[in-house]
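Swiss-Prot has this to say about the protein:
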DOMAIN    98-132  domain 'Tify'
MUTAGEN   Thr106 to Ala  No effect on dimerization and interactions with TIFY11B/JAZ6 and AFPH2/NINJA
MUTAGEN   Ile107 to Ala  Loss of dimerization, loss of interaction with TIFY11B/JAZ6 and strongly decreased interaction with AFPH2/NINJA
MUTAGEN   Phe108 to Ala  No effect on dimerization and interaction with TIFY11B/JAZ6
MUTAGEN   Tyr109 to Ala  No effect on dimerization and interaction with TIFY11B/JAZ6
MUTAGEN   Gly111 to Ala  Loss of dimerization and loss of interaction with TIFY11B/JAZ6
Amino acid sequence: MSKATIELDFLGLEKKQTNNAPKPKFQKFLDRRRSFRDIQGAISKIDPEIIKSLLASTGNNSDSSAKSRSVPSTPREDQPQIPISPVHASLARSSTELVSGTVPMTIFYNGSVSVFQVSRNKAGEIMKVANEAASKKDESSMETDLSVILPTTLRPKLFGQNLEGDLPIARRKSLQRFLEKRKERLVSTSPYYPTSA
């Protein structure tokens, strides 16, 4: 039983020509731009893993003759025959990653992006080291924050009560009068200030 080759036009490049009348040059230019835009739109919707596998499979056929390149090749067993939707793409990627043994690891650091191919064990170790370093940094920042906060909270003094020695006597008395008047104003304008009966 022979296998029939079926070619599907996923990109929609082969449009049916209804009229065979010659087109003006400008119309040909517009059609060319439209078809290029259609190709870009279709390629942007395809899963990147499928494109990579297609490019890899065409790279393997580069030693064959030009005659065999014009005929569509039959898909191999390990390649998906139908494009996988993005929802199921993670399932397909995980199976290919298990075979290869390495996974891409993207690191964002100091404004730069780096991608490395590392094994799963190595990626886990890197993540563990990064988490430990981040937790140590958080603990050290908490210790410094507490050292700044605790001395001020251990001294529960109101503003204006510890003015001896900092200012000259005239300023000190003036500032104390100002703070007393301010305190009276705040108390008198509070919503729960008891009115005299």
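Even glycines carry a Cβ here, placed using N, Cα and C.
In three-state terms derived from DSSP, Ile107 (mutagenesis position) belongs to an extended strand segment. If you average pLDDT over the domain 'Tify' (98-132) in this model, you get 80. Contacts of Ile107 (mutagenesis position) defined by a Cβ separation under 8 A and a same-chain sequence distance of 6+ are given as Val113, Ser114, Val115, Phe116, in order along the sequence. Neighbour counts of Cβ atoms within 10 Å were taken for the mutagenesis positions Thr106, Phe108, Tyr109, Gly111; the minimum is at Gly111. For the domain 'Tify' (98-132), DSSP puts the residue distribution at 16 helix, 16 strand, 3 coil.
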